[in-house]
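Trainee: Here it is, the structure, as structure tokens.
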Amino acid sequence: MERATRPGPRALLLLLFLLLGCAAGISAVAPARSLLAPASETVFGLGAAAAPTSAARVPAVATAEVTVEDAEALPAAAGEPESRATEPDDDVELRPRGRSLVIISTLDGRIAALDAENDGKKQWDLDVGSGSLVSSSLSKPEVFGNKMIIPSLDGDLFQWDRDRESMEAVPFTVESLLESSYKFGDDVVLVGGKSLITYGLSAYSGKLRYICSALGCRRWDSDEMEEEEDILLLQRTQKTVRAVGPRSGSEKWNFSVGHFELRYIPDMETRAGFIESTFKPGGNKEDSKIISDVEEQEATMLDTVIKVSVADWKVMAFSRKGGRLEWEYQFCTPIASAWLVRDGKVIPISLFDDTSYTASEEALGDEEDIVEAARGATENSVYLGMYRGQLYLQSSVRVSEKFPTSPKALESVNGENAIIPLPTIKWKPLIHSPSRTPVLVGSDEFDKCLSNDKYSHEEYSNGALSILQYPYDNGYYLPYYKRERNKRSTQITVRFLDSPHYSKNIRKKDPILLLHWWKEIFGTILLCIVATTFIVRRLFHPQPHRQRKESETQCQTESKYDSVSADVSDNSWNDMKYSGYVSRYLTDFEPIQCMGRGGFGVVFEAKNKVDDCNYAIKRIRLPNRELAREKVMREVKALAKLEHPGIVRYFNAWLETPPEKWQEEMDEIWLKDESTDWPLSSPSPMDAPSVKIRRMDPFSTKEQIEVIAPSPERSRSFSVGISCGQTSSSESQFSPLEFSGTDCGDNSDSADAAYNLQDSCLTDCEDVEDGTVDGNDEGHSFELCPSEASPYTRSREGTSSSIVFEDSGCGNASSKEEPRGNRLHDGNHYVNKLTDLKCSSSRSSSEATTLSTSPTRPTTLSLDFTKNTVGQLQPSSPKVYLYIQMQLCRKENLKDWMNRRCSLEDREHGVCLHIFLQIAEAVEFLHSKGLMHRDLKPSNIFFTMDDVVKVGDFGLVTAMDQDEEEQTVLTPMPAYATHTGQVGTKLYMSPEQIHGNNYSHKVDIFSLGLILFELLYPFSTQMERVRILTDVRNLKFPLLFTQKYPQEHMMVQDMLSPSPTERPEATDIIENAIFENLEFPGKTVLRQRSRSMSSSGTKHSRQPSCSYSPLPGN
């Protein structure tokens, strides 16, 4: 019996295994229960609220990790309840009453706490094990065609329409999906749900105390939990949407978004009170005591401002005074939510508020409406970002509250009579970075960013918004309200307001936000200053006057004349009116540059606004007298009749009568180019003086010359003594009332502007070109206005001649102190008398019958204004300008061409004959039309771009049978012949012109002879040129010329015959044998063009040349 009942070894072993099994079964109950949670949720429909990745995350809740980084925190983990039982009471030290924590929720599902009073040091970090807040299978925008669904973290959906570039709320919420499925399209049905999980945490240590869900609650260390410990309640809301096919039930896409909400339970409050909605803040004495403790410790955070930067994942603290950065902490993932826990209160930090909030929750009566309006104006924003390749939205509370919750209210959402309009967000994204230019992003660029983001997955998890790279780095802000926000900063401010009077100042501007824009503000201020200065100087200050050259001197006038001129100038300026006048020249043409002056006017290069071709526009000031005006109009009539390839082409002409002083002001603008250093206003061509030589010998050192103005009422006169001794070059530029020249025996390069009064001003003087008073045909330095200190103002001994100018065309020529636009007063006509024209000379009187190689020069210059009277000043008459549109040629003329080729080797014989032949053909055409040029010289011969020779400057062209009755009226040069003005270039004038005899078209033949000789025989110096050409005029040719060119010598000798009848016709010159033996390209073609184009003038007139402008001869 004993033996039977005695347990054997096998029974003992079996009993031992049973005891061990029971012990193991008890310890496995909790894990087994936790493993049932996901299965139960799935069975009861809660699993539908979790994404495919979230179904496996629920078991991880039981093993949450807590990382305590504070030095005072406990080292134990939340998942190890055993270690917490042996912990000392250090929690009491870790949670002083005045301590403040910043709780941060990130998109990866972690919760972190920062100590706001300890330089933002991380207090603890908790991974609750529930996974990321955002997960989705939506990867490409092509899923919905031109529309795209973007989820928001709070569970709402937005639909982005690419066509309309707008973001609007999808007409359903997750709550409505719990009641019934909603059909999104013809082939898609949307279903969804949400799950709630609540976590209880120790406020200051981060220890996980319990977890509650729909399946129940699990607690840790409930026996050792301190009753006085503050508890943080984290409630995670996870919402899931799935799209399935209505027929097959297959899933097309899904997404899951979630967010945390934070509650604070101070001290003895039961944890079930929050879940059962029985928690009443401030309902016990302990809360009152805590509030009193807060008031005592608030001084430690008096000047602290907490900011959360969503785009940079930073939490920062600034001092309110001065905006100094006290501390900052940057997370590795985007921030989803933020709260400030301070002494029994949880202050949510808004992610869409760019100004400050207080911690006070008290109502302010009348100010409540103002505060709400201010909040609505700034909080209505949406932040668009990307996490692990999925777009998501963070919307403000204001936008979420506007979403309709009833599907019935949205039945006519697509119609015009919608019951509740959907909230719409205009697609005007704002870049988060305030230091970069805030540009707007179009839908095309946004699509491009989406397509480039296909690799934005796990490798971009640390760069959460990888879609939005520079310049759109880290995200967009979309304003919900119509008026766009003025500020671009995404940093949100929370202030600690400690004084009672701060409670009424609900929102205050951030004191440091403008510091990000200091560069833009400084640049804007600087730009405004520069623009204002420029506008003021242009509108209210006159243009600076051209500085006087060294060769220019101040006019010497009497004080009486100065005062009268100044008064007239001021009155004219005050009476000037510009309104209502439109210039045809400025309307049809775009001025390019002023090419030069000569031939009665000024020549501009201008571009036609219609055909985009450049033309030469010649402007001539017409005189008021009818007969004198007819002389100027003769050039227009002559040009209009001339249709020949060797003559500068005429296109159009018109008259303009601008208001007083308008033209002078425009000249100051047009003639700023230093390359055209002409005076800014020109004299009237017909108001120029007439010259009367009282001796038949025009080059005698004792001649007396009177220059008499055609207008009898002008009585003001002045006397001028002209001194010599100055030297100039061929490129000397004439300034007002100044003429460049040389001494009596010096070299000069300008032989065509000796006494050129034509353009002492651009608008008012006549071209008295090369009407020199001595034998040297070069330019001479005539300074009509020297200073008193000049030694040349003294009278010198020697021969003298008297020149009397009754009008020079520039009434106030001596008043150079006035602005250039005010120099001319046509109504102030004065009689000007030039006297004491002295120049020493060693020439004998026997040389008076011929052109002297070294003629006499004047030596002194003086002004004598003795007859000025105020009563003689009369109002000026309106100025009339004639504009002539001509062909544009190269600026280089034949004179320049020869000056650059000063040796026989540089001048090919065939080229020279080719140039001369083209000139002769043009002259022959003129003669065939019954016209003569009378002023042929190298400076009047131009070239086109294809080297075709053009004869220009027809200011002296006149008919061969012109009526000679003009002599009795104009009497320009009574000692000369009877044609217009008799002001041709003297060096190339025929003997009959110089001696004042009647002449015919043979004067052009004489000039052609000299031009042919000068082409074939180059000169090394201008002095040599004057001397040899003077001898050639007397048929004294150089030996080298006669030996090298015998045929040309005979031809030139015939052309320079003293008798006009013995000179050949232009036709005979063209048919000369010297041209037949030469072969050069273009001769035959040129002559054919001459015949064909002259017969079809209308057709040719429509083919303007777009090259360079002609320089009228000087």
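All positions are counted from 1 along the displayed chain.
Note: Cβ is positioned from N, Cα and C throughout, glycine not excepted.
So, quick note: what you're seeing has the original residues, none of the substitutions.
Swiss-Prot feature annotations, pasted as is:
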- Trp160 to Ser: Decreased binding to misfolded proteins and phosphorylation of EIF2S1/eIF-2-alpha in response to stress; when associated with 383-S--S-386 (MUTAGEN)
- 589-1075: domain 'Protein kinase' (DOMAIN)
- Met595, Gly596, Arg597, Gly598, Gly599, Phe600, Gly601, Val602, Val603, Lys618: ATP binding site (BINDING)
- Tyr615 to Phe: Decreased ability to phosphorylate EIF2S1/eIF-2-alpha in response to stress (MUTAGEN)
- Lys618 to Ala: Loss of protein kinase activity (MUTAGEN)
- Thr799 to Ala: Abolished phosphorylation by AKT (MUTAGEN)
- Asp935: active site, proton acceptor (ACT_SITE)
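Describe each of these features in terms of where it is and what it packs against.
Mentor: For Trp160 (mutagenesis position), the count of additional Cβ atoms within 10 Å of its Cβ stands at 24 [all protein chains shown].
The secondary structure of Lys618 (mutagenesis position), as reduced to three states from DSSP, is extended strand.
Counting Cβ atoms from all protein chains shown, Tyr615 (mutagenesis position) has 26 others lying within 10 Å of its own Cβ.
Mapped onto three states, the DSSP output places Asp935 (active site, proton acceptor) in coil.
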Trainee: Would you mind checking how many other C-beta atoms are within 10 angstroms of the C-beta on Met595 (ATP binding site)?
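Mentor: Step by step: centre on the Cβ of Met595 (ATP binding site), count other Cβ atoms within 10 Å, giving 25.
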Trainee: C-alpha of Asp935 (active site, proton acceptor) to C-alpha of Met595 (ATP binding site): distance in Å?
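Mentor: Met595 (ATP binding site) has its Cα 20 Å from the Cα of Asp935 (active site, proton acceptor).
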Trainee: Do you know the mean pLDDT across the domain 'Protein kinase' (589-1075)?
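Mentor: Result for the domain 'Protein kinase' (589-1075): average pLDDT 63.
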Trainee: Among the mutagenesis positions Trp160, Tyr615, Lys618, report those whose Cα falls within 10 Å of that of Gly601 (ATP binding site); none is a fine answer.
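Mentor: Lys618, listed in sequence order.
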Trainee: Find the shortest Cα-Cα separation between Trp160 (mutagenesis position) and the recorded positions Met595, Tyr615, Lys618, and name the residue that gives it.
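Mentor: For Trp160 (mutagenesis position), the spatially nearest of the recorded positions is Tyr615.
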Trainee: If you count CB neighbours within 10 Å, which one among the recorded positions Arg597, Lys618 has the smallest count?
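Mentor: Output over recorded positions Arg597, Lys618: least Cβ neighbours within 10 Å is Arg597.
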Trainee: Please report the distance from the Cα of Arg597 (ATP binding site) to the Cα of Tyr615 (mutagenesis position), rounded to the nearest angstrom.
Mentor: 15
Trainee: May I ask for the distance between Met595 (ATP binding site) and Tyr615 (mutagenesis position), taken between their Cα atoms and rounded to an integer number of Å?
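Mentor: Answer for this pair: 11 Å between alpha carbons.
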Trainee: I'm trying to understand the geometry here, so how far is the Cα atom of Val603 (ATP binding site) from the Cα atom of Tyr615 (mutagenesis position), in Å to the nearest whole number?
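Mentor: Cα-Cα distance, Val603 (ATP binding site) to Tyr615 (mutagenesis position): 10 Å.
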